[in-house]
Amino acid sequence: MDIFSEFLNCLSSDGTLNESSIYKTYQILESLNPKDVDTKENYIKLSNTFSTLGSGVGFQDNLLIEMFKILTVLFFKTRSTDLGDLLIESFTSLEIEKLMRVKKTIGSIVLTKGIQELQEIELPKVGFNCMTYDESIFQGISLERLILQLMSIFIAKCEENKLWLVNNRKDLDLRVIGQRLLHRDFACRFLSGLFISRFSVSGDTDESKHQNGIRLQLFIDFSKFETRLTMQILKADRIFSTCVANTVHAYEGLFSSGSNIDSTIATLVLEPRDLIVYRKGFALLQIPWTSVTTIDKIKKVKSLKIITEVSSLDEFVFQCKDGDKFDELFSTSEEIMNKLLPAIIVSPKLTLRNRSIIQIKEGESKLPNTSKQASQNLPHLDDELAYQRFEDQVIDKSVCDDECTNTENTPSSNIPADVKDSLSADDYAYDTKRKTQIEDLEEDQNKSKIASKDGTNLKEINSVPEFSDENVINQTGPAKKTPVQRRKDGKFAKSTKRKKQKSLKPDTENQESSVKNKKAKSNVNLQYSPKTPICKINDETLKPPTIANIAGHKQMNHLTSENIETPVPVPNGNWYNGVKHETATDIFTTCHDGNNSLKSSVWKELLKEKHWKQESKPQLTGNSRQIDLSTFVKQANTPNITSLLDGTCSSPPNNECFNDKEPDSSSSTLISDRQELEYRNPNAETVKLEEIPYNKFFKTVEKNEAYNPSSKSATIDGLQRYTSMIGNQIYEGILQNEKELRSKLEAYHINCNKVIKEFSKRQTARYKIIEKELAQIEVNLVSQIDSLMFK
């Protein structure tokens with residue numbers, strides 16, 4: 001122990017480390033007591049040294065290799081997850097040449113000790129439906145993750161280590177790695193499959209398949225699997241899909257973070273101590289539940305916004321693909337968080353201490369009984385997907401913290417099974433605290449208002465979610481819930497408002513007047529209403545709503561508190577300018593309504609009302625939506641983008657368009673009507689416009705009378721249909737231009753971020769080199785001054 005203490009003192013005091021002292025320290029490591037080594041002070045000294053050891057500056061190659069040997073032995077000796085993380089971080093930060101040199105030198109030590117540790121660790125005897133881990137079980141799972149991850153790093157692109165492991169297969173039990181394919185933990189299953197797949201031979205020939213089968217037998221006992229495994233199944237994408245098939249709480253959807261504008265296809269897996277996000281072409285994201293601070297539910301787009309304390313990922317949004325599983329996803333995550341956090345009692349006087357709260361606006365949602373039996377069969381998957389980027393990437397190093405409390409050892413574990421099922425998550429986990437909390441609640445219910453430090457009064461709370469009165473719940477009218485807000489005195493308050501429903505009576509007067517006045521009825525038909533037939537806009541170019549970079553975007557049109565359950569802005573994207581897809585009416589309509597439409601004049605109404613000069617938005621009729629093209633501007637990420645429709649309706653139509661006559665005395669605007677007439681009368685070869693009475697289409701104009709389009713114009717059948725087609729093309733052009741601008745902006749931001757990151761890396765490396773050189777110069781100056789003083 002004295003030699004090891006001297007070694008640590010040299011590290012902390014920047015003393016000279018020679019090869020002999022390092023070699024002596026390495027020799028006595030096996031005889032040390034793990035409890036004496038695994039202390040906070042020793043970890044601080046080691047982390048300060050190995051955090052700068054990754055740059056490799058100031059260390060020779062032989063000393064660098066010996067230092068990593070010492071850290072490797074310390075990790076397997078103490079089984080400390082902190083030392084394991086330090087080993088992986090410092091090793092992966094080395095330069096490529098030094099990394100490969102260290103990998104080839106100490107690879108045999110890492111593989112030998114890793115397999116020996118996996119032999120001693122037993123698989124947890126818990127089922128796939130279990131969503132709680134004992135602390136000892138979780139410590140073993142965390143250690144297995146680190147060992148498999150470290151072994152996978154030393155195998156990647158290193159044929160020497162692969163050959164050494166195969167040659168020593170008789171001394172090492174390689175099948176302990178294949179046993180992890182049946183592990184309860186998702187990450188262990190994924191890492192074991194990734195490790196085995198690195199031994200595969202590329203190619204589709206019979207010889208390559210034969211070699212893959214032989215190598216697969218080294219790691220897997222086929223008698224424990226009902227289906228035949230192949231190397232192709234254990235590839236990165238394929239093994240992930242196989243692991244998801246054996247996972248109960250796995251959900252597919254779209255993932256987007258604050259730094260990424262576009263959403264990527266991802267799969268979210270809920271584990272008892274952490275949640276895992278997998279995106280094709282990226283490394284796994286492992287986020288411990290203890291670092292999750294807030295979960296907001298967006299019911300409108302079936303999404304969850306999760307805010308974390310992880311520095312690299314402050315927040316992200318996951319949109320569930322299957323709407324039926326969204327409630328299960330939300331309730332499962334709520335149940336897991338309730339087991340990790342202390343009980344929350346919602347009362348008129350809220351005092352919540354010591355931990356952060358999940359702000360959930362969807363009321364009390366319980367975990368549905370939708371758990372399925374885990375399938376032991378590995379399913380046959382589709383064609384193998386190309387996966388190149390994942391070869392050098394392994395599971396993310398941000399594994400679960402150890403701050404989780406042991407919920408299975410609570411006194412409530414003695415409750416019978418039938419009673420547990422009837423209790424909620426909070427009642428089940430915190431049954432022993434109810435008596436004191438109910439007493440405090442009875443005292444607090446006598447107070448109707450709470451005064452904060454600044455003198456402001458909170459509104460009266462009419463209902464309590466956990467201790468509610470039936471008379472309060474049965475009140476008429478929907479309850480408008482406000483989110484949990486923090487007061488200035490550091491406490492929380494929650495209020496509930498109720499609005500009485502207004503009695504809606506049918507507007508019989510307007511209906512009678514519209515029936516009596518035929519002209520008014522024709523005007524009503526021109527407006528937008530749910531009964532008006534609409535022409536569908538082509539949805540092929542429109543994407544579904546995506547959860548993109550929503551910071552800085554404007555709020556959507558007609559966004560109310562009823563459409564969204566949490567104070568989260570709805571993502572902006574190519575989605576009808578933020579309008580709900582289910583209830584959004586199209587921009588253009590047609591007014592084919594029998595004989596009534598024939599008696600009205602479209603041009604008359606257009607010239608009379610002059611929609612192109614109106615600055616205010618038109619009035620809405622009922623629940624319909626009306627958009628004026630002259631003021632319509634598509635929202636976009638880039639500001640100050642003018643609409644392409646400005647100027648298209650700047651002036652009314654000229655009279656010349658009505659006076660241009662063809663030889664058959666028909667207006668040039670009625671050419672499309674001829675085609676419709678020919679289509680409607682298939683028996684006649686050609687239908688001339690003179691053969692049809694004029695009173696069906698337009699009124700007779702006297703020869704000596706001047707033509708006044710405002711009073712006597714033709715009612716054109718199908719005009720709105722062609723107008724809508726033109727508008728649709730304009731709208732699609734706007735969307736296409738916006739896509740191009742957005743893609744250019746995204747590429748520009750990505751390039752800027754890359755340049756900034758590379759510059760910061762270069763600067764930090766330069767500063768480290770300068771600091772080391774200054775330290776050496778200082779030491780030399782001090783030594784020279786001492787020598788001069790002695791002389």
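Numbering starts at 1 and runs along the chain as it is shown here.
Backbone N, Cα and C define each Cβ position, glycine as well.
Unsubstituted: the structure retains its original residues.
Counting only same-chain residues at least 6 apart in sequence, those with a Cβ under 8 Å from the Cβ of Glu271 (mutagenesis position) are Asp185, Phe186, Ala187. According to Swiss-Prot, the mutagenesis experiment Glu271 to Lys carries this note: Decreases meiotic gene conversion at ade6; when associated with H-434.
Under a cutoff of 8 A between CB atoms, and with a sequence separation of 6+ in the same chain, the neighbours of Glu309 (mutagenesis position) are Ser291, Val292, Thr293. Under the heading of mutagenesis, Swiss-Prot lists Glu309 to Ala and annotates it as follows: Decreases interaction with rec15. Decreases meiotic gene conversion at ade6. Decreases spore viability.
For the published mutagenesis Arg434 to His, Swiss-Prot gives the following note: Decreases meiotic gene conversion at ade6; when associated with K-271.
Cβ-based neighbour count (10 Å, all protein chains) for Gly727 (mutagenesis position) stands at 20. Here the residue is the original one, while Swiss-Prot reports the published mutagenesis Gly727 to Glu with the comment Abnormal localization of rec25 within the nucleus.
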